[in-house]
Each structure stands twice: as structure tokens, then as C-alpha cells.
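*Asks:* Sharing a structure here in C-alpha cells format.
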Amino acid sequence: MGTHMYSEQGINNTINISTTSLTNATQLTVIGNNNSVYIGNNCKIVSSNIRLKGNNITLFIADDVENMGLVCSLHSDCSLQIQAKTTMGNGEITIAEKGKISIGKDCMLAHGYEIRNTDMHPIYSLENGERINHGKDVIIGNHVWLGRNVTILKGVCIPNNVVVGSHTVLYKSFKEPNCVIAGSPAKIVKENIVWGRKMYHSTMYDDPTLNEFYK
């Protein structure tokens, strides 16, 4: 399980961290009631700072997830789901306003990513006084690769098998899978692609992990 620090203030909190997972140099803080933390089998959560502050918060990390240096803040009635075999460099995730961020299976997030479902400060209309920048959920599909220093803002949905180029800021959703998104403003720059993790394969047919994309 490794060395980690865990602190809790509140009641009816459930913390379930698999004994097969490594959580070295990680700080997990839970402040509030009725919160749930699940970290599955064979995960590596290293040098991370995860903070749940509020009530009815859910953190779910599936099996075989690797995370090196996550700074994560979740507020009341929010949830973060990271599905199996996703790997993440150092980065920041912020969830508030009863929102959700979901990251699919077998994703790869390079260092410097920032994902948030909220602006964290209100903006009001001078015409009627109403707030105009409410939080919105963020959904990242399966097998998505975020390059270095990518920013994902509130309300963004990314389909399966997408590459997002380094330093791209995504503020709107895309519907087309199997593509590369890059630039400022972000746009599709390449279509009909699939990406892999290993450099030594000559073609996609040599990589058994990609079978589902062409069969």
C-alpha cells in the first residue's frame, strides 16, 4: 500500500483503498459527511494531494490507474470517476457546484493538464442580475490522449480515441471520435486516426491493444 497520509473529519465516510495499490507520498483529506473514496486494485497514486471538502462526495478510481502528482479538489455533491488503465502525469482537477468529471478507460494524460467543471467565481449579467457562468460536467471518453499542458474547461465532452495536442485549451465539446484536436482556437486537424502507447510497433495491426478500433 505504501506510505500515505490520511485525515478525516466527519461521519459516515467510506474509505476503501485496495491493499494491492501503491499510494506513496500521497495526502488524502476528507472533511465532511457521507463521502466515499474507492481506489481499486494495482493502482499507483504517487505524490498526490486529494482533498474532499463537503458532503456526499464520490471519488472512484478503477483498477490499474497510474497517477503521478495529482492535485485534486472536490466539493459537496460532486464526483470524480477515473476508469481502468488510465495513466496521468502531474496535473490539477477541480470539481464544484454539484458537478461531475468522468475520465474513461485507457486514457493517457501528460504532465501539466488542468481539468475543471467550474470557474470557481461567479459572473453576473448587468441586465438582470442573474449568474451566467454555472458549472457543467466534463466527460472524457475512452482511450483519449491529452498532450502536455492541456486545459479542459467546464461542459466539455471528448469522444473516444481522440488526441488533444499540447497546450490546447478546450472550452467546447467535440462529437467526432478518432481524431486529433489542436490549436487556438481548438479544431480538428486530423481525422480517421488511432493512437497507441508503444513506439516499437510498425503498424497498428502489430499492437493487440488496438484491435477494437479496426475489427
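The backbone N, Cα and C atoms fix where each Cβ goes, glycine too.
Model, not experiment: these values are computed from the prediction.
Feature table excerpt (Swiss-Prot):
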BINDING   Asp119, Met120, His121, Arg148, Lys154, Ser166, Tyr171, Lys172, Lys190  acetyl-CoA binding site
MUTAGEN   His121 to Ala  Reduces activity 50-fold
MUTAGEN   Trp145 to Ala  Reduces activity 56-fold
MUTAGEN   Tyr171 to Ala  Reduces activity 48-fold
*Asks:* Give the distance between the Cα atoms of Trp145 (mutagenesis position) and Lys190 (acetyl-CoA binding site), rounded to the nearest whole Å.
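*Replies:* A Cα-Cα distance of 14 Å.
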*Asks:* Out of His121, Lys154, Lys190, which of the recorded positions has the smallest number of neighbouring Cβ atoms within 10 Å?
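*Replies:* Among the recorded positions His121, Lys154, Lys190, the lowest count of other Cβ atoms within 10 Å belongs to His121.
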*Asks:* By the DSSP assignment reduced to helix, strand and coil, which category contains Lys154 (acetyl-CoA binding site)?
*Replies:* coil
*Asks:* Rounded to an integer, what is the Cα-Cα distance in Å between Asp119 (acetyl-CoA binding site) and Tyr171 (mutagenesis position)?
*Replies:* 12
*Asks:* Distance between Lys190 (acetyl-CoA binding site) and Tyr171 (mutagenesis position) at the Cα atoms, whole Å?
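*Replies:* That separation, Cα to Cα, works out to 19 Å.
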*Asks:* Within 10 Å of the Cβ of Tyr171 (mutagenesis position), how many other Cβ atoms can you find? Include all protein chains, please.
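*Replies:* Taking every protein chain into account, the count is 12.
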*Asks:* Within 10 angstroms of the C-beta of Trp145 (mutagenesis position), what count of other C-beta atoms is obtained when all protein chains are considered?
*Replies:* 20
*Asks:* For Asp119 (acetyl-CoA binding site), list the number of other Cβ atoms lying within 10 Å of its Cβ atom.
*Replies:* 15
*Asks:* How far is it from Lys154 (acetyl-CoA binding site) to Tyr171 (mutagenesis position), counting Cα to Cα, in Å?
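*Replies:* About 7 Å separate the Cα atoms of these two residues.
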